[in-house]
Structures are given as structure tokens and as C-alpha cells.
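Undergrad: Feature table excerpt (Swiss-Prot):
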type	residues	note
BINDING	Ala319, Gly359, Thr360, Gly361, Lys362, Thr363, Met364	ATP binding site
MUTAGEN	Thr360 to Cys	No effect on ATPase activity
MUTAGEN	Lys362 to Ala	Abolishes ATPase activity
MUTAGEN	Cys368 to Ala	Strongly inhibits ATPase activity
MUTAGEN	Cys373 to Ala	Slightly inhibits ATPase activity
MUTAGEN	Asn461 to Ala	Abolishes ATPase activity
MUTAGEN	Cys527 to Ala	Slightly inhibits ATPase activity
Amino acid sequence: MYSPKRVKLNVTSGMRKRPETGENNDDLYPPTALARNGISPYFIGKPRRKIVVETPSDSAQQQPPFKSRSQQNGLDDELDGIIIDEDEDRTVDVSFSQKQDTRKLKSRPFLGEKSSFKLGEIPKPKEEKRREEPFTMRGFDFGSDDKVTKIRDKICDIVDPTNARRTDPNFIRQMHENTLKGIEVASNPHFKKTRAPTKNRAAIQNTLGTLYPSFTTAAGQDPQNSKFQVPLDRQSSSQSIGSLAGIPPARRAPDIPKRCSNPLIRKAMGMDTEGGGKDEKMSGLRAEPTLKHFDENIISLIESEIMSVNNEIGWADVAGLEGAKKALREIVVLPFKRPDVFTGIRAPPKGVLLFGPPGTGKTMIGRCVASQCKATFFNISASSLTSKWVGEGEKLVRALFSVARLKLPSVIFIDEIDSLLSSRSESEHESSRRIKTEFLVQLDGVNTAPDERLLVLGATNRPQELDEAARRRFQKRLYIALPEPESRTQIVQNLLVGTRHDITNHNLERIRELTDGYSGADMRQLCTEAAMGPIRDIGDDIETIDKDDIRAVTVMDFAEAARVVRPTVDDSQLDAYAAWDKKFGCLPPPSISR
């Protein structure tokens, strides 16, 4: 059985040294013998480098560093059958001729051959200095490029605006050469732009004296003779320092803190709390101490809900509803105009609920109240007091009442209040319950003053869904019923103002009979449909007909419109409203003819 022999690694050549015993390679393990000879395909040792044998002409010029030619030839024959073993501490001196061709000394790694380099001859590549080749232009003619041609044409327009030299061949050749020269200079990577020479003091002073001959300093002196002039050159440092000796040192301005616009950052830095942000003057509602705990975006959101009533709406614009209008005058208008009279037991209620079928004018009554009481009117919906962030809804409700108390007298009108103050149940979300609780506390809680002129006016068409606590806080619950026959006649007369018609009192009686059970919104839609009757009779002549030639609106148009526009309120809903008003209402139900 073959067994591998322990061999010693040759440090110089990287080969394994032959065993000292005279055994034959045939007696060794085959892979060991192949690896020892350096011809095994599995040999993973350090690869040897083969030195290309020199030509006779080159070898004749090179002299051996240690031995003569005869001794060297004998040494070459001796090295054909042995492997040189060198010690690690031995150093080899190598010298080459400067005229030797470096291409013949290239070495390449190989496997399976014996080393044939001479003793002391270790190839070393010759270092060559890299010469910097001069920049040369490409063979492409950039002068014929489209962009270059456009630029050259613009330059020609500046140089020769009259086009007198455009046909001159010398001018064309000169412009073409200048273009190529400019491209060559701009494309040269070694090109460095020369800096303009700096002007000395005398040149600058002469220039200033030429441009501004009558210029003097604030003291009336000549700027050239002034002792406060700044040195313009650095040639004499002693003169520069001497000229600045009389100038007092400039004091550094104190650092002015920048105003932070992000409310979250301002709150984190303590700039919105008491004692913070003293360098900044707060203005508007943000300066109020009661609003210091709210963010600026919350206050801005509440301010955006303040409605300015540009068109004044009177009680006469609200047809019918005499009982509701009388109650609202006593609750809202008169206490706001005479707060000295309505005090103590005469203090008005803080909550008024308007309920009834849709389209009866509840929102219009709210606009009329805002116009008549001359108070700050907040038009609030459920979306104004809700947020996707937990806890923000309660802050919005609290901020709403805080801003309203700062702008007394105030009226907070909440349309469709049932979506905000519906009955609390176990299945509702916790955030909705907290918003309702905060609203009820702000409406009538411990911190509310009894004589403050703040009114919450709510409107809903589903009063049976309101929470019990909310129903108690609305002391006045007014039923806004369907318009009575006289109210429907008044609505038709108000809507036909400005429209040509032939409606008489007898026709109004006919319209009153046709519109039984109609709400205020249904009456408006009926009048709009009747007013379109004359327009439909014109047909295709609408583009050419004169406005005065359009016929008037008649009772027949109302009869045709009544066939299209039907009442939107069901009798069962009217019965439910009447039952709730009988149980919780504050006004006697009006008599409605059906």
C-alpha cells in the first residue's frame, strides 16, 4: 500500500523538496509523486513562474552577476535535473541592463514544468514614465453642428446686424475658424481660465473718482483722503493695520431666535406654554390665556367655521312658522339686544332644538337668527368636530366653546345634530362617546356661567334618536312643521318676484289646493318647474327669440309641474313628528289640512 512521504517545502521556488533517501518515485503514492514533480492536475501549491529563455543576441549583451559564461553553462546543465533549495535568510542581488527588452522578460504561471531560471536572475519589470500626450482634436467637424450653427448665426447678427458681410468668404471663413478654435479651447481638459489681474488702490480710487466725481462721505470729506477708507490691496500689511487702527471694532449682533412655524415643535419646545416664547408676540386668539393649551391648527380650524352673513335675512323672508319665529325672538334676539333686562330668572335658555320633516326651513331660520341677533355665528357640522386621531375630537369641542365664549354674543348652529348627539349605547366606539360627553359638559356643566350669552341652536329631522341628556340640555324644542296653506301661498308669491306671470288670487287658491302636503323645499321645486313651462314652449327658437317675447307663467304651468313634482314627506313620518312633539315639544302643534 502506498503511503505519502513527508517532504520539505522549498522556500525559493515554492516546490516540494525531494526526499533525502534514494527511493524511486515509482514506489510512492501516485498523487504524491505527481504533486512532487509539479505535473498533477490536482496540485494546489504555489504555482511556479517560467522565465522566457533569452535569445543569443540578448544573452550575449547581458553579463552574469556572479559567474563567468563557462561556469554559468555548467550550472545550467546541473540545474536541469535538480531543484534548487535556498535558505530563507539568503538575499539575491539582481541587476539588469537598461537596454534589455522588457517584453522578453514577461513571466507567466504554469504547471507541470520545471523551473529553468538562472541563479540570481529574478525578472523585474522595467518602470517606464508615463508621458502626457498632447491634447489633439477629434476628426469630427463640430463647426457644422446644428447648435453651433445657431450660436454662430446669433453672433453674426450681433457683429453684422445689417447682413452686409454675410456673403464675404473671408468673413465666413473667419467665423468658422473662430468657432472651431472656441470648441477646441472649451474641450481641452488642460485648459485653465486665467484670472483677471487685481486692481490696486490707486486704480480703484481713480475709477471711483471718474464715475462719481462729486461723491463725498457723510462728514463732507473726500473719500480718497478719508481715514475710514478700507485698504484695497494687501501689499503692505503694516500700512493696512495702521489704517485700521482708528476704526472701533464692530460688535456682533445678538442672535435672534427664529420663529418656529410648526405647532408641534413649538409645543415641544415650550414656546406656547406659560413662560416660553417671550421673544415672540402672540396676536389674535392665540394671545388669549384660555387658549394657550390648544394647538394653532385647532384654533385656525375653529376660526374657519365662523360664518359671515353678507346678505341680511329678515323674519319676513321666512314664510309662516309664526309660533317658532315668536319663540326665537324671545330666546335669541331680545336677550342679545337687551342683556340688562334678561338676567336672573329671565335669562334665556342656552340650547334650542329645531326638529321637523326635511325641507321645512330649519336651516333658513338659523341663518335668519344669525342675521338678526348681530352675534358671532358658528356654522358647525359633524365633520368639523371629528378627527382620525384619538383625543382630537374632544379638543375640537372644547376649543369651539372656548372661542365662542371669547366672542360673545355667539350662536353655535349645528345642522343634523342627531349625527353628533345620538343615543349612547354599548356598541358605539369609545371616541364617539367621549365627544358626546365633552359636548354635554361644555353645553351645561360646572364651568358654564348662567348669564353668558351663548346659544347652541340645533336642527334635526330625527329627534327620536337624540340622547336623553342632550334632549334635557335643549330647553326649547320647537316643532318646525309643514307650511300651512297661507304659508304656501306666501312662498309662491315670494318666489315669483322678478318673473313674468299671470297668477291671480283665484289662481293662488288653485295652487293651494294642488300643493297639499308639500314642504318648503317642495314648493320651491314646484315653482322652478312651472317657470320652465314657457321656455319649453319656445323649442328651438330659444337662441333667437327676444326676452320680452317669452310668455308669462300661468296656473296651467303649475298644474303641469304638480304632475312631476310630488311631496317628499310621508304621512307616517308626520304622525311620528306629531307624537314626539306632543311628548317633548314646547309649542302646540299647528293645524295641518290634508
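Glycine is no exception: its Cβ is also placed from the backbone N, Cα and C atoms.
The noted changes are left out; the structure has the residues it started with.
From a predicted model like this one, the values you see are computed outputs, not experimental measurements.
Mind running through what each feature is packed against?
TA: Its own atom aside, the Cβ of Gly361 (ATP binding site) has 25 Cβ atoms within 10 angstroms in the protein chains shown. The secondary structure of Gly361 (ATP binding site), as reduced to three states from DSSP, is coil rather than helix or strand.
A sphere of 10 angstroms centred on the C-beta of Thr360 (mutagenesis position) encloses 28 other C-beta atoms.
Long-range Cβ neighbours of Cys368 (mutagenesis position) (same chain, at least 6 residues apart, Cβ-Cβ under 8 Å): Ile313, Gly314, Trp315, Asp317, Val318.
Cys373 (mutagenesis position) falls within a helical segment according to DSSP. In sequence order, Val332, Val333, Phe336, Lys337, Pro409, Val411 are the residues near Cys373 (mutagenesis position), counting only same-chain partners six or more apart with C-beta under 8 A.
When secondary structure is read from DSSP and collapsed to three states, Asn461 (mutagenesis position) falls in the coil class. Residue environment of Asn461 (mutagenesis position) contains 19 other Cβ atoms, counted within 10 Å of its Cβ in all protein chains.
Other Cβ atoms within 10 Å of the Cβ of Cys527 (mutagenesis position), summed over all protein chains shown, number 24.
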Undergrad: Round to the nearest Å and give the CA-to-CA distance linking Thr360 (mutagenesis position) with Asn461 (mutagenesis position).
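TA: Pair distance, Cα basis, whole Å: 10 Å.
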Undergrad: Would you find the one among the recorded positions Ala319, Gly359, Lys362, Met364 whose Cβ has the most company, meaning other Cβ atoms within 10 Å?
TA: Lys362
